Amino acid sequence: MIIFYGLFSILVLTSINIAEAGHHNRVNCLLPPKTGPCKGSFARYYFDIETGSCKAFIYGGCEGNSNNFSEKHHCEKRCRGFRKFGGK
């Protein structure tokens, strides 16, 4: 019985950590797009909280943030379902 409770506790703690990690990753969807100071010109996608959709932007190549995806479907997969409170 002690083994059962031990395994159950491990399962619960692991589930909590996984849920928190997923939430942390999705918080990146709230960041504004950041081109950065470098002079590169990379086509990227960011999640626009106002519209609830992923949009294209040009990334300079350095000092961006985590709301920066190389492909639109990656952006959509990560940020799907986010909307600004009070949004239409």
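Glycine too: its Cβ is placed from the backbone N, Cα and C atoms.
Residues as originally present; substitutions not included.
Among the features that Swiss-Prot reports, domain 'BPTI/Kunitz inhibitor' is placed at 29-79. Under the heading of mutagenesis, Swiss-Prot lists Lys77 to Ala and annotates it as follows: 94-fold reduction in KCNA3 inhibition. In Swiss-Prot, the entry for mutagenesis Arg78 to Ala states: 49-fold reduction in KCNA3 inhibition. The structure shown retains the original residue. As a published mutagenesis entry, Phe82 to Ala appears in Swiss-Prot alongside the note: 58-fold reduction in KCNA3 inhibition. Swiss-Prot documents Lys84 to Ala as a published mutagenesis change and attaches the note 74-fold reduction in KCNA3 inhibition.
The domain 'BPTI/Kunitz inhibitor' (29-79): residue composition by secondary structure is 10 helix, 15 strand, 26 coil, according to DSSP. Sequence-distant neighbours of Phe82 (mutagenesis position): residues of the same chain at least 6 apart with a C-beta under 8 Å from its C-beta are Arg26, Cys29, Leu30, Phe47, Ile49, Gly52.
A sphere of 10 angstroms centred on the C-beta of Arg78 (mutagenesis position) encloses 18 other C-beta atoms.
Following the DSSP three-state reduction, the secondary structure of Phe82 (mutagenesis position) is coil. In the predicted model, the domain 'BPTI/Kunitz inhibitor' (29-79) has a mean pLDDT of 96.
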